[in-house]
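Since the structure comes first, as structure tokens, the remarks are kept for the end.
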Amino acid sequence: MPIITDVYAREVLDSRGNPTVEVEVLTESGAFGRALVPSGASTGEHEAVELRDGDKSRYLGKGVTKAVENVNEIIAPEIIEGEFSVLDQVSIDKMMIALDGTPNKGKLGANAILGVSIAVARAAADLLGQPLYKYLGGFNGKQLPVPMMNIVNGGSHSDAPIAFQEFMILPVGATTFKESLRWGTEIFHNLKSILSQRGLETAVGDEGGFAPKFEGTEDAVETIIQAIEAAGYKPGEEVFLGFDCASSEFYENGVYDYSKFEGEHGAKRTAAEQVDYLEQLVDKYPIITIEDGMDENDWDGWKQLTERIGDRVQLVGDDLFVTNTEILAKGIENGIGNSILIKVNQIGTLTETFDAIEMAQKAGYTAVVSHRSGETEDTTIADIAVATNAGQIKTGSLSRTDRIAKYNQLLRIEDELFETAKYDGIKSFYNLDK
């Protein structure tokens, strides 16, 4: 039977050693689902609330026992007494949103609500004997995503003196996901060798990318291009580059202040100068995607950037849109950006996540399914990427098990789909003039 008989949450640890929420759901028939909730380092101010305890004597205030209690003492009784079917995802998600009663899930916590939402979906898939991607996407979920591999970490994700948070490679010239993963791995290892030869650090950051002390942004870019060529691939044809600028992390009082991360030599740019700078980088290097190139509240700057390079570069809103359909709708109406980053914990339920992806795709925006810097062994985002035919996934570098787990899950899915599996490569950037 599909009726849920037990919902249980516990406090576990994420990839940074910080507490997070794990939720388990059980049905009458024994179907079971488990979910672990991720956590971000650089967060948009409009994100749903991640509930932390604030007790400095325990986990430095980062405990999640309040969120766990909210699952076990508030959400679980509501689901069990209401005799909800595990197959009724939308009703359960809406019930939790109503039970919270705040616009940002600040009462129960998005980390509590999301854990239940994903665990319910996993239990439903188990009940039906289906893989999660097939339960979520039906027979039409068959497109494997282009991986956006974050091989150099800067900004808030590392101690490297570079303002931009992520430098990514995208193997769009591959013909299968399996091949794209191999290309990325070969480039990653070539990059490590090049860094070692230069006497630079090869320790990795939160998302598995290297965090050496480059001599600035262009040094990082040119070193990555060198690694692509050393691996035997053609930059700008087979492999493109991408940035996550995370501009909100160094924007203050109308100024993009690179010195926050780059020290006394870091530039200070107005919005117009920031647009000019990003355009110069796009003109000089094979860049296909830029995330959060402008501050989340600098909508005039976003408009300028979109008008300037939005026809040839994917401009992804992360802190800008925070997986929120109300904000995304405003962005679509005003021609802001051309893509949305999808992070399940920014909004807090699977239902709202799927609504955001659908809205973006209907408007001709791309949707990039993404991890967080604080991750776990949970692989749900891999299944979501295939279920929604998103075409792109951002889940870190080619090291750290919390990142590799998602890539390995995509390899399994590609194998399961066999001849029906698609990898569209450059065609996944369907709204660009490429």
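Every residue, even glycine, has its Cβ placed from backbone N, Cα and C.
The active site, proton donor annotation in Swiss-Prot covers GLU207, and the record cites sequence analysis as its basis. Summarising the annotation, Swiss-Prot assigns active site, proton acceptor to LYS343. Annotated phosphoenolpyruvate binding site per Swiss-Prot: ALA41, LYS343, ARG372, SER373, LYS394, in sequence order. The annotation Mg(2+) binding site is assigned in Swiss-Prot to ASP244, GLU291, ASP318. Quoted from Swiss-Prot, the note on mutagenesis experiment TYR135 to Ala is: No longer forms homooctamers. Swiss-Prot documents GLY138 to Ala as a published mutagenesis change and attaches the note No longer forms homooctamers. Looking at Swiss-Prot, the entry for mutagenesis of PHE139 to Ala says: Significantly impairs homooctamer formation, no enzymatic activity. Quoting Swiss-Prot on the mutagenesis of ASN140 to Ala: Significantly impairs homooctamer formation. In Swiss-Prot, the entry for mutagenesis ASP355 to Ala states: Significantly impairs homooctamer formation, no enzymatic activity. The structure shown retains the original residue. Looking at Swiss-Prot, you'll find the mutagenesis ASN389 to Ala noted as follows: Slightly decrease in homooctamer formation, octomeric form has about 50% activity, dimeric form has none.
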**Fill in**
Near Mg(2+): residues not in ASP244, GLU291, ASP318 with Cβ within 8 Å of the site Cβ centroid are GLN165, GLU166, PHE243, CYS245, ALA246, ILE290, ASP292, VAL316, ASP319, LEU341, LYS394
**Asked** So among the recorded positions ASN140, SER373, ASN389, who's got the most Cβ atoms within 10 Å?
**Response** SER373
**Request:** Quick one: of GLY138, PHE139, LYS343, ASP355, ARG372, which recorded positions lie within 10 angstroms of ASP318 (Mg(2+) binding site), measuring between C-alpha atoms? Sequence order, please.
**Result:** LYS343
**Request:** Check the Cα-Cα distances from ASP244 (Mg(2+) binding site) to the recorded positions GLY138, PHE139, LYS343, ASN389, LYS394 and tell me which is shortest.
**Result:** LYS394
**Prompt:** Just checking, which of GLU207, ASP318, ASP355 (recorded positions) has the fewest C-beta atoms within 10 Å of its C-beta?
**Reply:** ASP355
**Request:** Return one of helix, strand or coil for GLY138 (mutagenesis position), based on DSSP.
**Result:** helix
**Message:** Within a 10 Å radius around the Cβ, which one of these mutagenesis positions has the most neighbouring Cβ atoms: TYR135, PHE139?
**Reply:** TYR135
**Request:** Looking only at C-alpha atoms, tell me how far LYS394 (phosphoenolpyruvate binding site) is from GLU291 (Mg(2+) binding site), rounded to the nearest Å.
**Result:** 11
**Item:** Cβ atoms near LYS394 (phosphoenolpyruvate binding site) (within 10 Å, other residues, all chains)
**Value:** 30
**Request:** Measure from the CA atom of LYS343 (active site, proton acceptor) to the CA atom of GLU291 (Mg(2+) binding site) and give the result in Å, rounded to a whole number.
**Result:** 13
**Prompt:** Within 10 Å of the Cβ of the residue listed as 'active site, proton acceptor', how many other Cβ atoms can be counted across all chains shown?
**Reply:** 26
**Fill in**
In all the protein chains shown, the tally of other Cβ atoms within 10 Å of the Cβ of GLU291 (Mg(2+) binding site) is 28
**Fill in**
CB neighbours within 10 A of ARG372 (phosphoenolpyruvate binding site), counting all protein chains shown, number 27
**Prompt:** Which of the recorded positions listed here (GLY138, ASN140, GLU207) have a Cα atom within 10 Å of the Cα of ASN389 (mutagenesis position)?
**Reply:** ASN140
